[in-house]
Amino acid sequence: MQSLSLNSSSLQTPAMALVLVRPEAETTGSTSSKALQEVVVKLAEELMRNGQLDDSSPLGKLLAKSMAADGKAGGGIEDVIAALDKLIHEKLGDNFGASADSASGTGQQDLMTQVLNGLAKSMLDDLLTKQDGGTSFSEDDMPMLNKIAQFMDDNPAQFPKPDSGSWVNELKEDNFLDGDETAAFRSALDIIGQQLGNQQSDAGSLAGTGGGLGTPSSFSNNSSVMGDPLIDANTGPGDSGNTRGEAGQLIGELIDRGLQSVLAGGGLGTPVNTPQTGTSANGGQSAQDLDQLLGGLLLKGLEATLKDAGQTGTDVQSSAAQIATLLVSTLLQGTRNQAAA
């Protein structure tokens, strides 16, 4: 993101002068705040090459389609600025950035970050197109889709491998995902979308008070990306485990997990008592020892399960945050990859 830093020298460009000297309504018809205008112009300049829009990046492709629909295909910097300004308000809200004029310096860079994270998040929603039996995707979106697939391959516990061996390979086979594959892919999109929303919020409250994206609707206050780690790890996501058979299976699996932990060197923590003198080996003391042994194994199994589930959740969220950052960079990759190298 350093190459997009907004400083006073980088903003003194002919395009910026065009926007700031004349009323915005006379140039693009926008009512955006001055701070947002500056961000729009900076992004537009990043997308230009030889006086024309470079549509080799995901954001460039999206703008090219929008400009073509408005009869502005092949337009110059003014048309690109107008199209980008329109796109931002369509995706992020009519009043996005309305209160940003009170900020300067770091606040402007925060607004840039909010714009890019917001656009990346909105583009996730359009990656898959519903079809009979599943969804399809466009070759134009492969730069972003590959990042999502890599995230899924990096977290096989959350996203088991498809028949093709990997999610990256799945995208190479054809442009169709069946119902199960679509569900897994949408789950990944939700997790990464949440991270993009978090990063957008962390950038500051400038756009949030002016009609930004707000809280992602995919997650409620009582929901969790990972679900119930104990239930999910042993009986499968969405299974309450309330029936007697399921409870027995759960206990058995926890005891087995505890035994594996002990054999791996974990120990039970509490030694099993030896029978007292005068107590029959087949009497009450043996039953007590067995209860203690099973209880210890059950506890070790529970500890191991919760530890693994918690670690998995942390790893998934950390991985998602990294992919979210890569997706933001990918938006302009076609035009600035050499500069970022």
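Backbone N, Cα and C atoms are what each Cβ position is placed from, and that goes for glycine too.
Every residue here is the original one, so none of the noted swaps is modelled.
For reference, Swiss-Prot has these:
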- A25 to T: In strain: NV (VARIANT)
- S102 to N: In strain: NV (VARIANT)
- A120 to V: In strain: NV (VARIANT)
A120 (variant position), number of other Cβ atoms within 10 Å: 25
Collapsed DSSP category at A120 (variant position): helix
